[in-house]
Every structure is written in structure tokens, then in C-alpha cells.
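Annotation of the published mutagenesis ALA201 to Thr in Swiss-Prot: Able to induce phototactic response in heterologous host; when associated with Y-211; the original residue is retained in the structure shown. Quoting Swiss-Prot on the mutagenesis of MET211 to Tyr: Able to induce phototactic response in heterologous host; when associated with T-201.
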Amino acid sequence: MATPGSEATWLWIGTIGMVLGTVYFAVRGRGSTDPEQQTYYIITTLIPAIAAAAYLAMATGLGVISMPIRGTEVIDIYWARYADWLLTTPLLIIDLALVAGARKQTLYKLIIIDAIMILGGLAGSMMQQGAVIRIVWWAVSTAAFIILLYYLLGELSERARSRSAETGIVFNRLRNITLGLWALYPIVWILGTGGGFGIIAVTTEIMLYVMLDIGTKIGFGAVLLESQDVLQAASHPSSTNDIKSH
């Protein structure tokens, strides 16, 4: 276990932000009786709840380990961050898949690709052999993200538009939030401690991750749950071509 330094302030901000997001989504969904809407509320509430636990672990040092990289030099690995992403990014993908009415086979592919993306980043951050091997793992992770980009811009966007024009508009909004913010993660990673270059300070790196996480988890969820028409469309009898029927 390592003790966070000045970055602890941002880790606590992340913890509080995720707790507030969890409470907000839970209160919003409390009165919902529609099964499809409940599914959205449960998934969307779980996302910041998991992130809150991860940020609490990092803020208290439980989610951080110190690893030697060169001689006596050590680097702090925030493993709880990757545990968070490994659990929450598939939930975000499931939310998108529900809105789009994606096929089960497609959803399974996306979850596997997503896991490769996250684990590639974790593997790179733990490598001690130098910058080259870290960049290789960064490239693996980034390639997986590009494949996700292909599916979200292609098949899922088409399926969302086929459900209704409004569903297509809301899906595009959610997709753009997700992809736009996710595209910034590998940049922060390669410039920070993950890539081993340390171009940006640890505190700045943590701050950027907190801001990105709040946007992708709470911002995404707020936009989704404000789109009540899409939640209703998902439970419409004519929308049977979704992930529950394939």
C-alpha cells in the first residue's frame, strides 16, 4: 500500500463526486416501476457507485501499490483505477447497447474488446522493461479503442437510427460523449505515469482522470436518464430486435 501525496485532494474530490452522482441517480430511479427503465437506472447508478469505491481506495492508499522501475526508483500504480474501468466501462457499453437495441453477439464482442483496452493499459503501467514495451501495450489498448469506435460509429449507430429518429439522436449524443472523452484517456496515460514519460505531473494526471471520469460516468448518466422518451422506446413492444432477443 502506498500513501498518495498532493494528488490525494483530487482523489477525495473524485470520491465525493461519485458518491453524489450515485445518490442522485438512485433517488431519480426510486419511483420507477417500468422494468426497462429500472434496468437503465440500476446500471447507471452502479457505474458511479463502483467508481466511488475505487476512488476511496485510492485516496486512502488501499488502491495504490509502489513498484520499482529503475534501481531504487519506484512508481505508484493506481490499480484501483483499472479495476474501476474494468467494471464500469462494460456497464457504459451495455447502456449504449440497450439504447441502440444491439445484438447479443455484438455486445459480447464489445465487452471483450473493452477488456483488452483496459488490461492493455494496466499491463503497460506495470512494465519495468522501459518505455518501448509500455508504448507497445499502449498501442494495443489504443487499437482496441479504435475497434470500439468502429462499432459505435457503425453498427450501433445504424441500429439506434432504425428504432426511431429520436433514439438515433439521443444515442449519437451519448456515443459522442463516450468516444470524445474516452479518446482523451490514452493521451493522459501516455503523457503521465502510465506511459513512464512523466511529461505531466502526477497531481495533474489525477486531476485530468477525475474530470474525465466524472464526465463519462455522471455526465453520461445524466444525459441518458434525462432522455425519458428513449427509455420508454426501449420498452415499446415493437422494439424487439434488442440484446434480449438475440
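From the backbone N, Cα and C atoms, a Cβ is placed for every residue, glycine too.
Sequence unchanged from the original; the noted substitutions are absent.
Keep in mind the model is a prediction, meaning the values are calculated, not measured.
When the mutagenesis positions ALA201, MET211 are compared by the number of other C-beta atoms lying within 10 angstroms of their own C-beta, ALA201 comes out lowest. Under the three-state DSSP scheme, MET211 (mutagenesis position) falls in the helix class. Of the recorded residues, MET211 (mutagenesis position) and ALA201 (mutagenesis position) place their C-alpha atoms 16 Å from one another.
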